[in-house]
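Trainee: Pasting a structure below so you can have a look.
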Amino acid sequence: MGAPSALPLLLLLACSWAPGGANLSQDDSQPWTSDETVVAGGTVVLKCQVKDHEDSSLQWSNPAQQTLYFGEKRALRDNRIQLVSSTPHELSISISNVALADEGEYTCSIFTMPVRTAKSLVTVLGIPQKPIITGYKSSLREKETATLNCQSSGSKPAAQLTWRKGDQELHGDQTRIQEDPNGKTFTVSSSVSFQVTREDDGANIVCSVNHESLKGADRSTSQRIEVLYTPTAMIRPEPAHPREGQKLLLHCEGRGNPVPQQYVWVKEGSEPPLKMTQESALIFPFLNKSDSGTYGCTATSNMGSYTAYFTLNVNDPSPVPSSSSTYHAIIGGIVAFIVFLLLILLIFLGHYLIRHKGTYLTHEAKGSDDAPDADTAIINAEGGQSGGDDKKEYFI
């Protein structure tokens, strides 16, 4: 019976303490802050707020418990620390040119009864240095293995390293991490190995460092590599379709690293070699049918040799007229057209003269010594148009 009688008493005590408990959970005099992250060399703002200051001032102190500001009054002589805002409900300060040593817990206090505090954890990011690539000493031969090392110091937290060749990602080994002597930052390193090909000649191998302090900015170093490889060659004719009587150049286009320094021309079935020179062209000043055949060009460097072949077929002389023949044809066409026009004019002129021959002779007769007789002839001729069948005599 004793236990049930004690239950109402416990409930009564709980109800009597409830308001006090609610006040403690909603303490208007409790200040609040927030954690901050800043890059080394940057500026951080510490903000402390309180709802009920109880006629007391707010105070900021550093991890060493040195007072920085008490209200609007500076307490520590450090020009990097400046007052941003000071009101009964807020105290904000800024720290510029932040160093790694500034990292830690900063305390905001209000001197009420009891004293209330709030913590702000300041994290300082160490910026990684530009990476350094080592391991490349001299040019590599095709199919040899290249091994490069990359290293970057000063990052906090430790950075990550990545490799690429042009736009192609290279898979290096896992990033190695080593703590720097200051005990705060880290040195990271990575290596990459790959077999080189002739396509890698002149390629840039890039090592990049990735870190949150860079905020997406690129921080990388590149190493250009040189690859030595055997030459290749191809023969290009100029003109592309040679004909008998033309001038022909056969260009032997050699490629390689190093570039071929010697070219030897041969024709199948003929001895000795046609030409041995440092220049790559074989010249035919005047092509003949006998020049047809298969020609070989051997390009040589200190990495080796390569022979390219070309079959030459000399075609018959071009039926296409030369420029001078074309010019003469144009002149001949113009002359023929002019002659044709003159003939047309002569035909029309002859036809005109035939139709007007009588009139021409009559006028000519008027100018002679027998002009009276001529007039008589003209009159008689005119009268003859109405005289029927009478016989008329004319004097011309």
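Just so you know, the numbers here start at 1 and follow the chain as drawn.
Cβ from N, Cα, C; glycine included.
What you are looking at is a predicted structure, and each value in this text was computed from that prediction instead of being measured.
The annotation domain 'Ig-like V-type' is assigned in Swiss-Prot to 23-124. Summarising the annotation, Swiss-Prot assigns domain 'Ig-like C2-type 1' to 128-226. Annotation of the published mutagenesis TYR136 to Cys in Swiss-Prot: Nerves from mutant mice exhibit abnormal axonal organization; the original residue is retained in the structure shown. The domain 'Ig-like C2-type 2' annotation in Swiss-Prot covers 231-313.
Help me picture where these features are in the structure shown.
Mentor: Counting residues per DSSP class in helix, strand and coil order gives 6 helix, 50 strand, 46 coil for the domain 'Ig-like V-type' (23-124).
Secondary structure from DSSP puts TYR136 (mutagenesis position) in coil.
If you take every residue in the domain 'Ig-like C2-type 2' (231-313) and average the pLDDT, you get 92.
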Trainee: If one looks at the chain holding TYR136 (mutagenesis position), which residues at least 6 apart in sequence have a CB under 8 angstroms from its CB?
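Mentor: In sequence order, the residues whose Cβ lies under 8 Å from that of TYR136 (mutagenesis position) (at least 6 apart) are ALA146, LEU148, ILE205, GLN223, ILE225.
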Trainee: Is it possible to list how many residues within the domain 'Ig-like C2-type 2' (231-313) are helical, extended or coil according to DSSP?
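Mentor: Secondary-structure breakdown of the domain 'Ig-like C2-type 2' (231-313): 3 helix, 50 strand, 30 coil.
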